[in-house]
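J.: Sharing a structure below in structure tokens format, with a few things to ask.
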Amino acid sequence: MLKVRSALSLIQSQKATLSLATQKRWQTNVATAEAREDSEWLQAKPFEQIPRLNMWALSMKMSMPGGKYKNMELMEMFEAMRQDYGDIFFMPGIMGNPPFLSTHNPQDFEVVFRNEGVWPNRPGNYTLLYHREEYRKDFYQGVMGVIPTQGKPWGDFRTVVNPVLMQPKNVRLYYKKMSQVNQEFVQRILELRDPDTLEAPDDFIDTINRWTLESVSVVALDKQLGLLKNSNKESEALKLFHYLDEFFIVSIDLEMKPSPWRYIKTPKLKRLMRALDGIQEVTLAYVDEAIERLDKEAKEGVVRPENEQSVLEKLLKVDRKVATVMAMDMLMAGVDTTSSTFTALLLCLAKNPEKQARLREEVMKVLPNKNSEFTEASMKNVPYLRACIKESQRLHPLIVGNARVLARDAVLSGYRVPAGTYVNIVPLNALTRDEYFPQASEFLPERWLRSPKDSESKCPANELKSTNPFVFLPFGFGPRMCVGKRIVEMELELGTARLIRNFNVEFNYPTENAFRSALINLPNIPLKFKFIDLPN
């Protein structure tokens, strides 16, 4: 009964999701709250003195032929702006995008996160909100999910899905299924690599994407899609694969660059709406398939204890719409992101064979044989594997940064910044500075290990550790931390361990410009990894 009440409350709340105009009014209301009169605030410089970019000059630089920023990747552009305007500057809104403050100063990061409020407002994903709130409102009926929503509707949705997705015991159900996916991934590599050079083909990223989509689908859709097998070339799964790819390719131009899509239905907006329609259609079909399967089991008297019920099954018990929208959010947020993170990790390990060798020593204890099964107990003791993943995320960050709308007045870099201000937190420069990470240019997983003398501590205790914990937050911070964090971590850990147990991995090509910026960083070079077989 409690679950039913929660679902009804959620649906009512989500149906009240803020429209774009309403969100702006909410931000204005927040900006008038809790005026500060303390000494820090009074001694700070006025907000108006923050370096500012002229709207027309910025538009020219970003979009006109010969403009300084026109042909730059997103991360390159933000670094160029930092060099031009300093560690903190104010950017005007262009073509309907809100104006925002951009800070590269790590001292500001904690201040922003500590002033994010009860329901943190994370700007962005306006095209996805448009699709769910306006374009296909008849389907979503106010249930918008976790990605594009703000305020209480977002908080209510997270309250329902958090107990299912963030509980370690629920994620552990997928060890065996993900192990099967990883076995198929290894077999696919054996089939695809050149028999003479042992190198993967130029388009190996396609195989990595198939592996990540297959892995996420095990959780989101309670189903293996068969994407790592040749027999599914024309399947619905392959359609989903291409729709997700299209979503990431097109979104960057509408979300991050000047575009009149809010005023006229541009070709790219129509293209994105078709991709989102496709994701919705295929996901709904798979959810309906799961419902039929569960109904059939119920008629046959099959009853599983709660600790054996899948994530999708538990969400369906809350509400079908909630389960469907959450599945879509997991697919959109969990495929290209994991693929890019995994690619960065493989490149780091391939270019640092001594680190790969140390990792293999640890993995051999978990997987004595190539086909050994993962166990919950053995995967509790893989600190170097987790350290390798973290260090690769530091060297190859997935996104430019994070963003929040201040819920309270704050002082950033010595300036008064009023509540309601959009703030973009950009740690790119700090992630590779010795000031924050000693020997920052090197791949040193050891910086994330706890020293034996400090084994009870939650933080690294050695000379390589970060000097500011708010510089490196790959899964975000606070209530808006990635809801799929545990699933992604398990996917990366199991996939990497299986690959390193089966192969010695080399990459005998340059890695300059290995990634390009879209909504996230995406691989930009042929991933011709060399996979050398290891003895069983």
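One is the number of the first residue shown, and numbering goes on along the chain from there.
Quick reminder: no glycine exception, Cβ is built from N, Cα and C everywhere.
As the structure is a computational prediction, the values presented were derived from the model and not from experiment.
Feature table excerpt (Swiss-Prot):
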VARIANT   Ile208 to Val  In strain: Subline 5
VARIANT   Ile252 to Thr  In strain: Subline 5 and Subline 7
VARIANT   Glu289 to Gly  In strain: Subline 5
VARIANT   Asp295 to Gly  In strain: Subline 8
VARIANT   Val417 to Ala  In strain: Subline 8
BINDING   Cys482  heme binding site
VARIANT   Leu499 to Pro  In strain: Subline 7
J.: Could you round the CA separation between Ile252 (variant position) and Asp295 (variant position) to a whole angstrom and send it over?
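T.: With the alpha carbons as reference points, the distance is 41 Å.
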J.: Determine, to the nearest whole angstrom, how far the Cα atom of Val417 (variant position) is from the Cα atom of the residue listed as 'heme binding site'.
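T.: Val417 (variant position) and the residue listed as 'heme binding site' have their Cα atoms 26 Å apart.
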J.: Find the shortest Cα-Cα separation between Ile208 (variant position) and the recorded positions Glu289, Asp295, Cys482, Leu499, and name the residue that gives it.
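T.: Closest by Cα distance to Ile208 (variant position) among the recorded positions Glu289, Asp295, Cys482, Leu499: Leu499.
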J.: Taking Cα atoms as reference points, rank the recorded positions Glu289, Asp295, Cys482 by distance from Leu499 (variant position) and give the first.
T.: Cys482
J.: How many other Cβ atoms sit within 10 Å of the Cβ of Glu289 (variant position)?
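T.: Total other Cβ atoms inside 10 Å, all chains included: 14.
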J.: Determine, from DSSP, whether Leu499 (variant position) sits in helix, strand or coil.
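T.: It is helical.
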J.: Neighbour count, 10 Å Cβ-Cβ cut-off, for Ile208 (variant position): what number do you get?
T.: 24
J.: Out of Ile252, Cys482, Leu499, which has the highest number of nearby Cβ atoms, where nearby means within 10 Å of its Cβ, if these are the recorded positions?
T.: Leu499
J.: Sorted by position, what residues of the same chain at least six away from Asp295 (variant position) have a C-beta under 8 A from it?
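T.: Once residues fewer than 6 apart are set aside, Asp295 (variant position) is near nothing.
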J.: Around the Cβ of Val417 (variant position), how many other Cβ atoms lie within 10 Å? Please give the count over every shown protein chain.
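T.: Looking across every protein chain shown, the total is 25.
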J.: Cα-Cα, whole number of Å: Cys482 (heme binding site) versus Glu289 (variant position)?
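T.: The separation of the Cα atoms works out to 27 Å.
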